[in-house]
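Working notes, beginning with the structure itself.
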Amino acid sequence: MKKLLVKELIEQFQDCVNLIDGHTNTSNVIRVPGLKRVVFEMLGLFSSQIGSVAILGKREFGFLSQKTLVEQQQILHNLLKLNPPAIILTKSFTDPTVLLQVNQTYQVPILKTDFFSTELSFTVETYINEQFATVAQIHGVLLEVFGVGVLLTGRSGIGKSECALDLINKNHLFVGDDAIEIYRLGNRLFGRAQEVAKKFMEIRGLGIINVERFYGLQITKQRTEIQLMVNLLSLEKQTTVTFERLGTELKKQRLLGVDLSFYEIPISPGRKTSEIIESAVIDFKLKHSGYNSALDFIENQKAILKRKKDES
């Protein structure tokens, strides 16, 4: 079973999350992803243990503010006795005095942040969900081209890294080379480099290079959403693959249960593979915006044939 310690969460967000109580229990285990709103638990309607981090924000503070001191204490006892691994107080939860008093019995780690609930969802909750996500490892290179996460695949030695280097020289962003960790959040896939290989790339004939040192911090990225998969194939060695000639529809490749848009690009000496990949990304974006070059071409041909027929 995957797990995350509260102290690991605190360390990850030490610049924006402060531990204000429960210092002895930061080894508590977070067993469930996400952040949990706990109004029903505060009302005593649920009695099962809480495995995820609880969040108290504007809604919960407003609810407590309408109660007497004794009622507030009982409500907070209802929550704390369910032993959540930690509780995060948002910026809107402005007065934790009663909570800290009741927590003397339970010593649940209480974290305070200047984030609102929405900001916590995009930062802390996303991080927690990533730790619990199913992770697959795939051999390839991950970049961000024109804002689109592109996973380059292909057999070893076909030139993925060299193609990626060309794209980096065109100011596209580098995420990782060789062993890419891919994880699913909802119906979206994200990718990152393995920790040991982060920032590094192997170029045959040159060796290992540190992309961040060579090209600067601005050219690297920690992770990206994978929207497009491009498989490089040797044109000389392919006898079974029928390559797309018109491109009326986007192919799909399933990865971790998510269908990714997929291109197969033949490579051979003299072909500018990096420019073809840039064109593939533009084609992908245009198709998603509703424009299809192949269909436009077909309609144009039909119009020409019709005009010639009418003239004859």
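Here the Cβ of each residue, glycine as well, is placed from N, Cα and C on the backbone.
Listed in Swiss-Prot:
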type	residues	note
ACT_SITE	H139	active site
MUTAGEN	G140 to A	Kinase activity not affected and 6-fold increase in phosphorylase activity
MUTAGEN	G154 to A	4-fold reduction in kinase activity and loss of phosphorylase activity; 8-fold reduction in ATP affinity
BINDING	G154, R155, S156, G157, I158, G159, K160, S161	ATP binding site
MUTAGEN	S156 to T	4-fold reduction in kinase activity and loss of phosphorylase activity
MUTAGEN	S156 to A	Kinase activity not affected and 4-fold increase in phosphorylase activity
MUTAGEN	G157 to A	4-fold reduction in kinase activity and strongly reduced phosphorylase activity
MUTAGEN	G159 to A	Loss of both kinase and phosphorylase activities; no ATP binding
MUTAGEN	K160 to R	Loss of both kinase and phosphorylase activities
MUTAGEN	K160 to A	Loss of both kinase and phosphorylase activities; no ATP binding
ACT_SITE	K160	active site
MUTAGEN	S161 to A	10-fold reduction in kinase activity and loss of phosphorylase activity; affinity for ATP is only slightly affected
MUTAGEN	S161 to T	2-fold reduction in kinase activity and strongly reduced phosphorylase activity; binds ATP with high affinity
MUTAGEN	E162 to D	Kinase activity not affected and loss of phosphorylase activity
MUTAGEN	R204 to K	Kinase activity not affected and strongly reduced phosphorylase activity; ATP binding not affected
MUTAGEN	G207 to A	Loss of both kinase and phosphorylase activities; ATP binding not affected
ACT_SITE	R245	active site
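Proximity to K160 (mutagenesis position), judged by a C-alpha distance within 10 Å, picks out G140, G154 from the mutagenesis positions G140, G154, G207. Cα of I158 (ATP binding site) to Cα of G207 (mutagenesis position): a distance of 16 Å. Other residues of the same chain near the ATP site, with their Cβ within 8 Å of the Cβ centroid of G154, R155, S156, G157, I158, G159, K160, S161, are L232. Summary: among the mutagenesis positions (G154, G157, G159), the fewest other C-beta atoms within 10 A of the C-beta are counted at G157. Set side by side, the recorded positions H139, R155, K160, R204 differ in how many other CB atoms lie within 10 angstroms of their CB, and the most is found at K160. Take the CB of G207 (mutagenesis position) and look out to 10 A: across all protein chains shown you find 8 other CB atoms. G140 (mutagenesis position) counts 25 other C-beta atoms within 10 Å of its own C-beta, drawing on all protein chains shown. Long-range Cβ neighbours of E162 (mutagenesis position) (same chain, at least 6 residues apart, Cβ-Cβ under 8 Å): I203, R204. Cα separation, G159 (mutagenesis position) to G140 (mutagenesis position), rounded: 10 Å. Using a 10 angstroms CA-CA radius around S161 (mutagenesis position), the recorded positions that qualify from H139, G140, R155 are G140. A C-beta separation below 8 Å, combined with a sequence spacing of at least six in one chain, links S156 (mutagenesis position) to H139.
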